[in-house]
Structure formats: C-alpha cells, structure tokens
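**Student:** Pasting the feature list from Swiss-Prot:
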- 154-195: domain 'JmjN' (DOMAIN)
- Tyr321 to Ala: Loss of activity on H3K4me3 (MUTAGEN)
- Gly376 to Ala: Loss of activity on H3K4me3/2/1 (MUTAGEN)
- Trp381 to Ala: Loss of activity on H3K4me3/2/1 (MUTAGEN)
- Tyr383 to Ala: Loss of activity on H3K4me3/1 (MUTAGEN)
- His394 to Ala: Loss of activity on H3K4me3/2/1 (MUTAGEN)
- His394, Glu396, His482: Fe cation binding site (BINDING)
- Asn404 to Ala: No effect on demethylase activity (MUTAGEN)
- Ala494 to Ser: Loss of activity on H3K4me3/2 (MUTAGEN)
- Asn496 to Ala: Loss of activity on H3K4me3 (MUTAGEN)
- 1019-1077: domain 'FYR N-terminal' (DOMAIN)
- 1079-1169: domain 'FYR C-terminal' (DOMAIN)
Amino acid sequence: MMGVTTTLNEDTEPSIPPGFGPFATLPLWGIHNDAKPAVTHSTPVQALQSIRKDSEECQPSAAVSRSDTPCSTSGTQTCRKSLRNRPPIDYSRFEHISDEDSDVEIVEKDVSSTRRRQQLPKGVLRGCAECSDCQKVIAKWNPAGARRPVLDEAPVFYPTEEEFEDTLKYIESIRPMAEPYGICRIVPPSSWKPPCLLKDKSIWEGSKFSTRVQKVDKLQNRKSSKKGRRGGMMKRRKLAESEENSATAHTQTGMQQSPERFGFEPGPEFTLQTFQKYADDFSKQYFRKDTSMDSVPSVEDIEGEYWRIVEVPTEEIEVIYGADLETGTFGSGFPKLSPETKSDAEDKYAQSGWNLNNLPRLQGSVLSFEGGDISGVLVPWVYVGMCFSSFCWHVEDHHLYSLNYMHWGAPKLWYGVPGKDAVNLESAMRKHLPELFEEQPDLLHNLVTQFSPSLLKSEGVHVYRCVQHEGEFVLTFPRAYHAGFNCGFNCAEAVNVAPIDWLPIGHNAVELYREQARKITISHDKLLLGAAREAIRAQWDILFLKRNTADNMRWKSICGADSTIFKALKARIETELVQRKTLGVPAQSRKMDAEFDSIDRECALCYYDLHLSASGCPCCPEKYACLVHAKQLCSCDWDKRFFLFRYDVNELNILADALGGKLSAIHRWGVSDLGLSLSSCVKREKVQDSKTVRRLTDGPRRSYMSQASAVSLVSSSTSNEQKDEGNKIMKIASPQTNNVCPSVEQRKSENISPLKEPCVRNELSCTTNSDSNGLQYNGGLGGHKGSAPGLPVSSSPSFSSNVATRPISTSSVSMKIVQGLVASKSCIQASSRTGDSRSLLGEHHNRSPAMIHDGTNMKSSLESSNNSCRLIASDYNATPCHSSKDQVLVTPGTNASVVTLKDSSQVHSASSQQFVRTGPWTQSASHEASSPSTSALKPSLDPPAMKNLYGGFTQGSAHPGPPSFSNQQPNDGRLQRTSESLPGVEARARGHPTVTAQPALEIHSRNGGAQKGPRIANVVHRFKCSVEPLEIGVVLSGRLWSSSQAIFPKGFRSRVKYFSIVDPIQMAYYISEILDAGMQGPLFMVKLENCPGEVFINLSPTKCWNMVRERLNMEIRRQLNMGKSNLPTLQPPGSVDGLEMFGLLSPPIVQAIWARDRDHICTEYWRSRPHVLIEDPNNRHMLSQGPPLLALRGLIQRANRDELQVLRSLMTNSNNLDDSSRQQAAHIIEEEIAKQLC
C-alpha cells in the first residue's frame, strides 16, 4: 500500500492499479493451475469483453477504496487509466480505436451515464438580458465523430403533366411500388410552381408564430424523468370547437402538460424574417471550422453530425422549431379560391388537387365526409425549421396518409419504416429504451423520442432514407413510422388524406385505439358510411339517370363484391353484429337521432366513436359508452340501460347489398336513405293500354331516416320511463321541408335540425324484428305506441315507410267515407305483391295509428272491428310509390276512404297491366247530408270511362287542347269550388254519374271534433294554365319520343305559372324542359325559375308535375302547422296534368311541333291520327300517311344503307322494273311471308 502515491494531478500512470499492491509479486495467471494468460486473447473483442467483466468485478473494491485512495475520486479519465494499467494485457493493440468507437468508452458510459449526461456542457447559449431570440453557439462541428447511418433510399417519382392532373389517381398508381418503403418522394413537373403566399411582405415581416425548444442531445439518451415540461405532439382537434372545449381536450390528450412527462418547452415568438436570421446564424457558427474561413457542410455531413449528437452527445444542443402552425390562423403557403384571386395562375393553383388545402376533401378521399375542420388532418399545418430541428418517430393519426410539401429552404431528411414493420419498430424501441416506455407507455404518441436508424436496422427493421428539396412532395403511407430533421432554414406544409384503400387500415386503427383507450380524432364510422352512401348515389345516377360523369364512374369503379370499400363495410357490420349479439336482446332500443353526434360523442371508457351505436343510462344523460363497455357504464340495473342504433341490422344488410351492386338494394337505399333531391329514380313501368305505351318511374324524395321515430327491435313490455322517452323522440317526426334557395330563410322545428338537402318527402321509420312474431312501435302518432302481436314479419324488412301511390284498375269499386284512410286486407295483400312500396304516416289529432312495412308486405297495426279493415294514417296525400311492378292504389280526393274486403277482391280481378291516374272521387252535397258518417257508393264505370275520368284522352279526341273553366277567375291561378270539373263532364257525357267525396276533416268537425289541419277541395278541378313556349326543340324518331297524346321534342322548353313551393300564397314561374336520357328516352324536368335548387325529374311528364304538386302540399301543411293563414287548399291528385303543364297539349305549341315533324317520324303519335291535315308553307294540304305507308316506313327504317339505295333506284326509275322483275320481287316477298307463317 505504501507504493501507491498517485495524486489527481499526476500525469504518469502508477506501476500497479490501486488496491493490488500486496499481491504485486504474484502473477495473475498463477493463481489457478488451469488458468491461461490473458495474452492469449486472439481478438480485441475478446480482450474488451474480459475488461468489461473485470471492471464489473472491480466496482465493489473500487467503492471501498475511494475513501482511502486519492485516485478513486479522480474522474473517469483517471479510472480509465487505472483500468488500462494491467500488465497481462497489451493495450497497444487498441490504440488505433477511436474514442467514439471504443467499446471501452461504451462500458465507461454505462457505468456513469447519468453523471455524464448531467455534466454535459452547454453547447448553445440562447437569449440574454436584452432579448430572447439571440444565441451564442459554443459547440462545434465534429466531422471525425460522424455517425451517418447506412440506409437504402426511398423511391422517387416524376409524374408527367397528364399524370399530375389527378392527385388521388396518381397516388393510387404509385402505391404498389412505394408502399413497401413506407415513404416516397414526388417531384412535380417543371411547370408546376405555385406561388407561396407566406413570402408576402405582410406575413414575412409581420406574422409571428410560436416555437418549441428542442434539446437534440436528449431526444434518445435521457433518463426517465419525474419532472418535465409539456409534450411535443399537439392533438389534432376541430377548429370550430370553443376555446373552453378546446382547452379541455388539449389538456387531456393534446399537448402533454403532465409534469411527469418529458417534452419540449415553449420558445420565443418569431416572424419568418427573424427566424431565418436566427437559423442562418446558428448554422454559420456551428459549422465554422476555424476563424479564418467558413465551411458549407453537405447534406451527408449534417446527417452524420446530427446522429452523433443524438447517439453520443458531448454538449447540450438546443434548437428552435416552429411546428404544427395552424394555417387557419398563421396562413397557408398555397393560394385559396376567393374573389380576391389576382391572376389566372393563382386560380389554377387554388383549384389544384395538389394544393394541400384541397387534398383532404377531394372526390375519392373519405375525409370529405367529415363535416368539421380538424386542424392538422383536414386543415394543413405549417412547419418552419432550422438546422437539427426534428420530428421524432410517429405514425399519423388513425394511420392516415400524409402529404408534405416544401415551400422553400434547406433540405429535409426523412426516415421511413413501412407499415408491415411498425410492430418491429415499437418492439426495438421498447427493448433499448425500457425506462422511457415504463414511464410513458404511449411514448410514441408524443413525438418526443428519436431513435437511431442504425439500431433499428440492427434489429431487423427496414428503414429507408428520403431527402426532400424545395418544391417537392413527400408521401407517407398508412401506419408507416417516419422521423427526420431539417438541414437548415426551411418551410413546409402538410396535411392528411384518406383514399378508399385506407378504410380497412383505419378500422384496425380505431380498434387499436380502443384497446389503448386513446382518444380518436375523426369518426371512422362516419367516413365509412359516408363513402358507402356516396358510392350508392353514384350507382343510382349511372343506372337510373345515365349520368356517367367522371366522379360517378370513379365511385362505381370501387364498388362491387370484391372492392375494398365493400369488404371494409362488411367487416364493420360483422363487428357491430357480434357486439349486438353479445348484448343479447336489449330491453330498450331506439333510433339514433341524426344530430346525436353533431358534437363529439365518445365512449366514456375507451373513447371509441359512437356514430353507429351507443348505450346510455338515465342516471348519466350526457355520458355514453360503446357496446363493448355498455355494462361498465354505471352500476344501475341492466334493465334501465337503453341503446341507440343509427341503422338496424336489416338496414345495414341492405346498405351492404347496395354497395355490392344489387340493383334492388340500390333502389331501396336510394329511396329510403339518400332521398336524391335533384332527380327521381328513373325506372320504367311499361303498361299496355290499347296500343299506348306509358312510361312510369319511381320518384325518390328527400327523406332522413335519422329523423324518424324511436325504434324497438323486438316486442317487449316497456316501463313508463321508456314510454316518456319514446314520446319525446316522437316529436321529431313532424312534417318538415327545407328549401335550398339562398333567398329563402331556412326553416327549423323545435326538435328537428334543418335538413342539409332539399326535401320533398318526410317519413317515419318503423323497424321490425324478423325473429319475433310481435312488433313494437315506439312513438306512434301523438307519442302513443301501437302494437301488432302475431303479425307475420318478413325476413327482409324495410326501414321506412311512406304513403304510396298505387294505380287501381277496376270496373266496380265500392267506396266508404270514414274517419281516416282505411285500406282493406285484400288491398293490402295486393299491394304486398308490388315489391318495395312505401307509406307516410301523418299526424292527426286524437288518432294514433301505426303501420309497419317489411318491404313486401304493408299492414297496419290496428284492426277495425266494424269493417274488418286495417287502419293506416290519413292526413297526407298519397305520394308516388317506389316499385318497378304494377301497384294498386286507392287515392281518394279526400283524406278518408275505405275499400271493403269484397270490393277489393274486384281489384285483383282487374288487369294488373292497366294504369289509371288518381282521380276525383266526389260526392254531392245532398248525398253527404244524408250520410254524415259513412256512405256506400258504387259507380258503374267501365275501364275506358275510368281512364278518361282520370285525365286521359280517348282515341277519338279530335282536339288535344286544354279545356277552359267558366267558373274560374281569370289569371288568378287558384282552384275554385265549382259544381263540376272536366272529369265530371266527361263522365256525364258517357252516361256515368259524377261522384263527390266528403273530406274526413269536415266529417270529423260535424261529429264534434275540432277542425284542424290542411283543407282539401271537395271537387277536383284541373288547374287552368297558360303555357309560354320558350323553345320547341327537335323531334326524334322512336316510340319513346312520342305517345298517342303528344310528341316530346328533345330540347323543348316552356314556362308556366303555378303555386310557389317556397311560398304557396304566391304564384311563381316554373320552367319545364325535355332532356335526352339516352337509352331511357326523354327525361322531363321541372324547376322553379327563381330557385334553381328545386328541381324535379321523371320519365313521365304527369308524374313529374305530380312531384311538384306533392311538394307544394307538404309546404302548405308545414306553413299551416306554423299558424299561417290565407293558404290555398291542398291540391288533390288530378288537379294538374303534366302534358298540359308542359304545354304539349296547347294548340299553338302542338301546331309548332307538327311543323317540325312533317315526315311523321313520331310513329306512336301519328298512328292514332292517320287523317290529320298539316298545312305546308305553300298553303297546300297533305294527307297524313295511312297504315300501309306506316308499315312501309317501319320496313325502310330497318334496312341498311345499301338496301335503301337499291330500293330508291327501283322506285325512282320505272325502267329498272319490267313485268318479269315485279313478278320475281313479289315471289320473293311471298316466300318470306310463308317462312314467317311457318
């Protein structure tokens, strides 16, 4: 021990290590006979391993000797020298190993890493007494210690001008090549140079932004700290939410403000001008090798120095980063569409799909179905960086795509890991940073931890490098981890996008979030269902309206049973059904209100999205849970729990079938859920009627199932509390409409939010359970419930019902007047064979009928004991049915009628192919006085007379012009109550009596009830119209372009005045137009002149105007419910004739159309008028073609060009035909006739 005299200041090494003095005379390898000398180590690695083992064994001895030996307190350098002073080891063999690569150094850092990290000297001194945005850089670039990772490069793509036009299509095209890398670079065409608005002087010098202070040396190597500052990730949130709500959400999962977490402290505010000065000053000071010259490092030099600082720091390096700057406040670098657009170039870039302000909501991105502006997801973020400012390893929220564009500046280095290696990256980081993950299990969600790509690569994780330059895009793929840093001052902008292929990945993301109890950013179910509904809408437009637009074709191309969206929807439905089945049969199930998730609704336990379903309890009205955690919501009895479902099981199945391309499902979903506002379902119902072909269509009308009444999935008894809730929900089922005309004030009801699209139909939803014979209807009229135990229910029920218009064809009909519209059992069974019929339940005081509709059967839930009929609602006019088959309709001119079982049987015996438009069943005043409550009227009408009664024209009609009414006031446009109408006159001319109906409301009033609600005329009057032709159009051949009544010229336009559907008190002009629907023939369109948003389209002119009439009646009812007076009476069926309203029966217009068809190419029309005289310009009269010539014309139309030329040569030159040739031609014709007879 006396030989140990080394002090802290001695430079010479001691002859023997401290503490080994007494054993100095003994060789180390002589202690055991079987020991080998240390010099036998064959490699430096083996020697280093021996040193590491010896150093661990020496630690206790060194601790004991520290109090006795001055050397033990010397620092790491002295300890290192003592460890190297071992006679058996030749240390000269390791002198060539640098300090950075030495394993000895690594061992020493492991021993005293905490002390060394705490003792790192300051490399950057930021701020002073006078300002906070100045700096002094003490640390210097160390090229010798560079630790640049050896990685493969991510792919780079150079789209052409044509490829660059469609953003999502191009991303889809490169996905198979780029997704295996997780990241790629896209270099736009050289001509694409958008202006950067952030360089405007007002923003450059005047707009300040907040920054973060990043300690680069602690991004990877730091101790698990119990004290820290806020986290580095800002939670994506909606811009529209209030500051209070924003702050709350921000505290919960946004900027991690917990004092137990490591994070980035806030830095000073900068403008772009001052930040550039600060960033350039840092780079200049840090990379200056000496005072005599400046050095400009390459990207590779900066990369090597960055990872040296992260992995083996020697000084504390602080940098500033302006990250996550909301473009909504700071501004975007891309131009936006506005009236202030200065040039065509700006307008071009403002509309570009590569403009990050447009990208998330492009057609084909499911983010377009998110209504709110979510900062960072749908609203881009701006990033202003300097050298070494970093973005740490992370994936995008919900595993979305992200697109980053660099506006200007130094390169940005990216590192990407493909989605298939995401789990491997997480495992590798947990393995090497266990303390950090123990403290923060969600460490990777906070963007505060960097990790060496070299270490990831050594763990088998695929990592790729990408260098982004000014004017280039970087695209990251779903669940692809990425990180990086900036090489100097630059500015970039980024946003998310979600093509259809993201949907299954997004579903996995939200399920993962549920497991992690992590807050969501977007509603995945809302996006999925929104995309599915839009895809079905596109298929509707293509299949029924022949609108083969680019957008529609894009959506159609992604549909089908093998499509991604179909599989994603099926997977989500299966998950939902499993969860519902797990719950068993819920005691109380309700229809989810449309606005339920207008505010963010999340599971109180796992934060799962509640767009599709939710569970709740009366004890906590503002607290809901997902179906998985329904039992954990509260401690109340299970019977008190209620469940909200946006769609029932059958509706979800119909949605899936429609998305898969099933035509009937597309039709059902389009009618019931979409309610297309600008068109009707263009379907053809061809009905033969004495050589007349009529085309009928189903007209979809705006409806919102989400505004329906409460739904019970099974038959069960409910508590009074449930009944009160049903009554409360029922209030939302009152008739409502909405006008999209900007000049019209949007109407709102107390319990109904305004509809987002034009509405021409209202409905109640009534859902059945195919597993039960009973049915429960929550919230009948007036809030009452009706039950129908024992009624058979179809296995494929529909999810809404509307009063349907069904044509009736019969030679004898028995009508009775009762309170309410009553349909017989037989009539209902007849209608059940028509397919997808609908019903609309209307409110009426003191009555609460309920009706169910199962898609094939329509049955009421209340029995009428007196008449053996089933009662359904009565207060609404009938509306067009939705079926491709022939329907049966009883449409009285009043709100009340009944068809007995016996009478209805006669309906079935009538021809199902005959269509008769709704007509004016009327009753005289004297007769109604004698029968105040019920009267049996049996008019004997044959089918031809009945057709004429309903507004048709007979074959013998010599003049197609409209009739006039002497009892109507001129030009007032209102219906007047007169003793007879046109149908009555026509019926009397044929010897049939006129039947007048008594309104149910008046009967109810006479019986003591209060007379409320809209009035309907006792006598149906044809509306007297004066049509102004705007354009005659062009006549086309083909049977679809004419009928026995009128010719339908393509491009025909006319103008007529009728009650305004916006304000029924006023009259308004309507524009009627005939369009070309291709194979479907003519398409009839009517629109309100001063409100282009109100458009009605159908393949039948009469049904087209009937849609206008029904829309008018709905508005009258709505305004009447609001207490308005001086409203016109409800317009009954038959009050308007589509052909007349179009002007196609007006004599002047008819003459003009005839002039366009001098060759009589409209054969359907002229076949019924073989002797009509047409005046030519030379005042000569030409006789119309007779049947032989018409037959010849049909033959000629089927001939090809060569055959027509030969025929013309034969007919014009008599010399070509002698008697022999004529005989041969006749013989050939006779042979062909004989063949056809055989």
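Glycine is treated like the rest: Cβ placed from N, Cα and C.
Have a look at these and tell me how they're positioned relative to everything else.
**Tutor:** With helix defined as DSSP H, G or I and strand as E or B, the domain 'JmjN' (154-195) counts 19 helix, 6 strand, 17 coil.
Classification of Tyr321 (mutagenesis position) by DSSP places it within a strand.
Cβ neighbours of Trp381 (mutagenesis position) (same chain, under 8 Å, six or more residues apart in sequence): Ala323, Asp324, Leu325, Glu326, Thr327, Ser375, Glu493, Ala494, Val495.
Within 10 Å of the C-beta of Tyr383 (mutagenesis position) we count 22 further C-beta atoms, all protein chains included.
With a 10 A radius on its CB, His394 (mutagenesis position) counts 17 other CB atoms from all the protein chains.
Look at Asn404 (mutagenesis position): DSSP puts it in a strand. For Asn404 (mutagenesis position), the same-chain residues lying six or more positions away in sequence with a CB closer than 8 A to its CB are Gln468, Phe473, Val474, Leu475, Thr476, Ala492, Glu493, Ala494.
In the three-state DSSP reading, Ala494 (mutagenesis position) counts as strand.
Cβ neighbours of Asn496 (mutagenesis position) (same chain, under 8 Å, six or more residues apart in sequence): Pro360, Leu367, Gly376, Val377, Leu378, Glu396, Asp397, Leu400, Tyr401, Ser402, Leu403.
When pLDDT values are averaged over the domain 'FYR N-terminal' (1019-1077), the model yields 88.
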**Student:** His394 (mutagenesis position): which of the recorded positions Tyr321, Tyr383, His482 is the nearest Cα neighbour?
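**Tutor:** When the Cα distances are compared, His482 comes out closest.
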**Student:** Using the alpha carbons only, what distance in Å do you get between His482 (Fe cation binding site) and Tyr383 (mutagenesis position) once rounded?
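**Tutor:** Distance between the two Cα atoms comes out at 16 Å.
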**Student:** State the non-local partners of the domain 'JmjN' (154-195) in its own chain: residues 6+ outside its ends, Cβ under 8 Å from one of its Cβ atoms.
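**Tutor:** The answer is 333-335, 345-346, 349, 352-355, 359, 362-365, 401, 414, 416-421, 464-468, 471-477, 480-482, 497, 499, 501.
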**Student:** Distance between Tyr321 (mutagenesis position) and Tyr383 (mutagenesis position) at the Cα atoms, whole Å?
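**Tutor:** Checking the Cα atoms of Tyr321 (mutagenesis position) and Tyr383 (mutagenesis position) gives a distance of 8 Å.
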**Student:** Quick check: with His394, Glu396, His482 left out, which same-chain residues have Cβ atoms within 8 Å of the centroid of the Fe cation site Cβ atoms?
**Tutor:** Trp393, Val395, Ser402, Thr476, Ala480, Tyr481, Ala483
**Student:** Could you say whether, by DSSP, Gly376 (mutagenesis position) belongs to a helix, a strand or a coil region?
**Tutor:** coil
**Student:** What counts of helix, strand and coil residues does DSSP assign across the domain 'FYR C-terminal' (1079-1169)?
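**Tutor:** Once the DSSP states are binned, the domain 'FYR C-terminal' (1079-1169) shows 42 helix, 16 strand, 33 coil.
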**Student:** Once the chains shown are all counted, how many other Cβ atoms turn up within 10 Å of the Cβ of Ala494 (mutagenesis position)?
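**Tutor:** For Ala494 (mutagenesis position), the count of other Cβ atoms within 10 Å is 21.
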